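First the structure, in the form of structure tokens, and then the observations on it.
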Amino acid sequence: MISSVCVSSYRGRKSGNKPPSKTCLKEEMAKGEASEKIIINVGGTRHETYRSTLRTLPGTRLAWLADPDGGGRPETDGGGVGSSGSSGGGGCEFFFDRHPGVFAYVLNYYRTGKLHCPADVCGPLFEEELTFWGIDETDVEPCCWMTYRQHRDAEEALDIFESPDGGGSGAGPSDEAGDDERELALQRLGPHEGGAGHGAGSGGCRGWQPRMWALFEDPYSSRAARVVAFASLFFILVSITTFCLETHEAFNIDRNVTEILRVGNITSVHFRREVETEPILTYIEGVCVLWFTLEFLVRIVCCPDTLDFVKNLLNIIDFVAILPFYLEVGLSGLSSKAARDVLGFLRVVRFVRILRIFKLTRHFVGLRVLGHTLRASTNEFLLLIIFLALGVLIFATMIYYAERIGARPSDPRGNDHTDFKNIPIGFWWAVVTMTTLGYGDMYPKTWSGMLVGALCALAGVLTIAMPVPVIVNNFGMYYSLAMAKQKLPKKRKKHVPRPAQLESPMYCKSEETSPRDSTCSDTSPPAREEGMIERKRADSKQNGDANAVLSDEEGAGLTQPLASSPTPEERRALRRSTTRDRNKKAAACFLLSTGDYACADGSVRKGTFVLRDLPLQHSPEAACPPTAGTLFLPH
């Protein structure tokens, strides 16, 4: 092994590969004796490597451990701390309560210089581990970058769907999940003074608004909301059915209308025919419009954000579909020509009622998935349109000139024997042919035109078939994510212990009351001046936020009471946070965990493993005396 290392140092020189000399062997043996091995225990798995290997990536957490001059090696009474059972000056062992499988890839990155992403580890977990070890996510190899990015795409897709967390019973929002949403709605609707004494105040008056909003907006919030949703669905179907039946001859009545017009002393009689709809359909449509009007008014009065409500496309469709009915009722008694023109225009606008079918997206997940798929596949649709436009332009021009080849000499324009009189008409034929519809209204009649038609059909099949699989894959991905989120069980609130406050008597102390086991005395002023922050990793599996770091700037806010549970918006924002944002905070933070640590005398004590961010001008000994289980890292 030593000779191979020595030989590798000679490779690449002009003189070629030389055999190692005795001097080289002695130097390499001296280096091997001088280099110290380091043992890193991660989650119970011991990894052994050289300090020189860890120094390949300076500025990372493992590089700090390998630096003996920067306080990376814990010391007790000036001696090195080895693992229990090893000599005091031998290999030094450090313990980290992290994922051992991911650390193997991290350590291999130090050895080979290539960072690969494990396929059996969830993306957010690998992202958190990279943040903890101080490795930038951009160092991931290109072959693993797609695997690494999949979790972010999945998280963004999950955030798009606002599917409820309700169970199959159909009951209202229960326990903490419903309370969080109601509290969030109250906060959006205005200042809520939740007290018994304020029941008649503004808080009491606004307390019904989120309930009414959930009743008409969220079909899964309660049983009453489901009843309202089914009623709305019933009226939508009835309105669309009525709209379609109005065009059938069986429900149309022809009337002869006589008009007497007087212009000065001249009186004229005009007869005209009008088509009226059966009164029963008009009454049914009136009942449906009354329901939609009530629903629209309740939702706009109780909405948390009026601006967002007005900008919603479905709400605009509701308003445009309701307005023509009232205008028709108001103008029906007028017989002037202007009133008849307005009524004719309103009858044309009534087709907007058919767009109410899109309100079914609140009740059917598949329709929501289709809408999100269309929005997510915008680039593919643009690519499809560009391909189709290029093909239409090319083949319409080719078919026009190909049909001119068989023209007779007596026909200078060449239009007598073909339907392709000009290139714009060829656009229609090219679109129909490329989309494989083939209506048969236009077709080539010459052998050259038939050849162009065959090429156009083949090009259409190949062109349209390319973007379609991408759109289908997007639909499958969104649908599977939506189904998974619907079946996701409710998350109960978990108790998260608050971090130790700066003025707490237990701050910066170990679990035992012995002075020699404490990592720092509570009377050490330099530590407080530097704003050292501690954080217990009490629940490392709660929503993936247990490893969120706290910066020194947030140290002043630790003395204030913390919320017991983040709001749904805060949880969504934390889940969407990127690694780079967290790396900025992690650069000025440290991790605190408790465990057993081996001392120089061979005994095992309870201690605290602390990583602190200290400036270079202050030595670690000035901030806190080195004790067993304490590790100081330079800035």
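Our numbering is plain: 1 for the first residue shown, then up by one each step along the chain.
Quick reminder: no glycine exception, Cβ is built from N, Cα and C everywhere.
Here the original residues are kept at every noted site.
In Swiss-Prot, a published mutagenesis experiment is listed as SER8 to Asp, annotated Decreased rate of channel inactivation. Loss of channel inactivation; when associated with D-9; D-15 and D-21.
Under its mutagenesis annotations, Swiss-Prot gives SER8 to Ala the following note: Decreased inhibition of channel closure by PKC. Inhibition of channel closure is nearly abolished; when associated with A-9.
Under the heading of mutagenesis, Swiss-Prot lists SER9 to Ala and annotates it as follows: Strong decrease of inhibition of channel closure by PKC. Inhibition of channel closure is nearly abolished; when associated with A-8.
For the published mutagenesis SER15 to Ala, Swiss-Prot gives the following note: Decreased inhibition of channel closure by PKC.
Among the mutagenesis results in Swiss-Prot, SER21 to Ala has the note: Decreased inhibition of channel closure by PKC. The residue drawn here is the original one.
What Swiss-Prot records for HIS116, CYS122, CYS143, CYS144 is Zn(2+) binding site. For CYS122 (Zn(2+) binding site), other Cβ atoms within 10 Å of its Cβ number 13. Secondary structure from DSSP puts CYS122 (Zn(2+) binding site) in coil.
What Swiss-Prot lists as K(+) binding site is THR436, LEU437, GLY438, TYR439. Counting only same-chain residues at least 6 apart in sequence, none has a Cβ under 8 Å from the Cβ of LEU437 (K(+) binding site).
With respect to their backbone Cα atoms, CYS143 (Zn(2+) binding site) and GLY438 (K(+) binding site) stand 45 Å from each other.
With respect to their backbone Cα atoms, GLY438 (K(+) binding site) and HIS116 (Zn(2+) binding site) stand 52 Å from each other.
Around THR436 (K(+) binding site), the C-beta neighbours below 8 angstroms that are at least 6 residues distant in the chain are ALA457, GLY460, VAL461. Excluding THR436, LEU437, GLY438, TYR439, which define the K(+) site, the same chain contributes VAL432, THR433, THR435, GLY440 within 8 Å (Cβ to the Cβ centroid), listed in sequence order.
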